[in-house]
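What follows is a single structure, written as structure tokens, with notes after it.
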Amino acid sequence: MCQATNGPSRVVTKKHRKFFERHLQLLPSSHQGHDVNRMAIIFYSISGLSIFDVNVSAKYGDHLGWMRKHYIKTVLDDTENTVISGFVGSLVMNIPHATTINLPNTLFALLSMIMLRDYEYFETILDKRSLARFVSKCQRPDRGSFVSCLDYKTNCGSSVDSDDLRFCYIAVAILYICGCRSKEDFDEYIDTEKLLGYIMSQQCYNGAFGAHNEPHSGYTSCALSTLALLSSLEKLSDKFKEDTITWLLHRQVSSHGCMKFESELNASYDQSDDGGFQGRENKFADTCYAFWCLNSLHLLTKDWKMLCQTELVTNYLLDRTQKTLTGGFSKNDEEDADLYHSCLGSAALALIEGKFNGELCIPQEIFNDFSKRCCF
């Protein structure tokens, strides 16, 4: 892993490994509310350990049988007895006569099994067609966007769930893992043109993507990653790409140059944020947005490292939000480490080193191996 060039900071690799390992062991009762999010906890932990060069397939491969139990096949009560499948976040959510699988837990589980190198599962066990049919049913026919789950009574896309760029990314990533590569592959299961139309409708006037014409770093990364998986980045105009790059570069907070004069004028300016990235304009820096912004820049231009100050963001992560006592990364320098920010902080550092695939959010070496071994 990378090391800050200025100052004594370095990555406390052993403590980060222990931090992620703790989340795969017995968690305290305060985490009971997250029981339905077990697949997310496993993904963030396995991803973090993989970034820090832990052989997770050797260390946790014995638990693949337990992981596989979360894969549920359901026969819908329709005229065609349609079979769909996906993952539940926890076995307590495997409720008879109710469709409780959802897109996020399905993607978290699939990515975790890729990192655990359970290639036998993808090649011989996973019913990719029924899984793709579930993704298809989550698409809103009127907008082209996706919801995360089905109505447990009607088995149509949930009418109360939100639909946004996050779920569009998750849906396309699942189909990509299932073997979809060309537009024709995706068209077999979803209305790709309508999806592309929805993504384009989320473009903001000053660059980037977001709802209600307010650009957001996380949504921008989701939109660009979705377009990349669909091989459709060329649909963006050169002007929009340039505007988006400019907007993303302006999200890197600096205590140098003109920005230092904001200290008394901007309530959202904090000098200690120097080098970090904010998710929106007039917000404080946040560890996770370092990844979302850097991944977006990486997808837009091969010169991204020359445009942004990677040394400063590295120093920000290592000096400000890395927890040298407990391991992990926090949202900012005032809070404790949490699993989400620890994973994305580690991913940002790995992305700078060229060791992380931002499109699927897994280490590059694992992505390469999966692509080679599982050619559907």
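Backbone N, Cα and C define each Cβ position, glycine as well.
Here the original residues are kept at every noted site.
Annotated in Swiss-Prot:
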BINDING   His216, Ser217, Gly218, Arg280, Glu281, Asn282, Lys283, Tyr289, Ala290, Phe291, Trp292  geranylgeranyl diphosphate binding site
BINDING   Asp286, Cys288, His341  Zn(2+) binding site
MUTAGEN   Ser85 to Phe  In cdc43-2; severely impairs the geranylgeranyl transferase activity
MUTAGEN   Arg166 to Ile  Increases KM for isoprenoid substrate 29-fold
MUTAGEN   Ala171 to Val or Thr  In cdc43-4,5,6; severely impairs the geranylgeranyl transferase activity
MUTAGEN   His216 to Asp  Increases KM for peptide substrate 12-fold
MUTAGEN   Arg280 to Cys  In cdc43-7; severely impairs the geranylgeranyl transferase activity
Pairwise CA distance, Lys283 (geranylgeranyl diphosphate binding site) versus His216 (mutagenesis position), rounded so that it is a whole Å: 11
Inter-residue Cα distance where the pair is His216 (mutagenesis position) and Asp286 (Zn(2+) binding site), in Å: 13
Pairwise CA distance, Ala171 (mutagenesis position) versus Gly218 (geranylgeranyl diphosphate binding site), rounded so that it is a whole Å: 16
Among Ser85, Arg166, His216, which are recorded as mutagenesis positions, the nearest neighbour of Glu281 (geranylgeranyl diphosphate binding site) by Cα: His216
Top Cα neighbour of Cys288 (Zn(2+) binding site) in the set of recorded positions Ser85, Arg166, Gly218, Arg280: Gly218
Largest tally of Cβ atoms lying within 10 Å of a Cβ, found at which of the mutagenesis positions His216, Arg280: His216
Alpha-carbon spacing, His341 (Zn(2+) binding site) to Arg280 (mutagenesis position), which is rounded to whole Å: 17
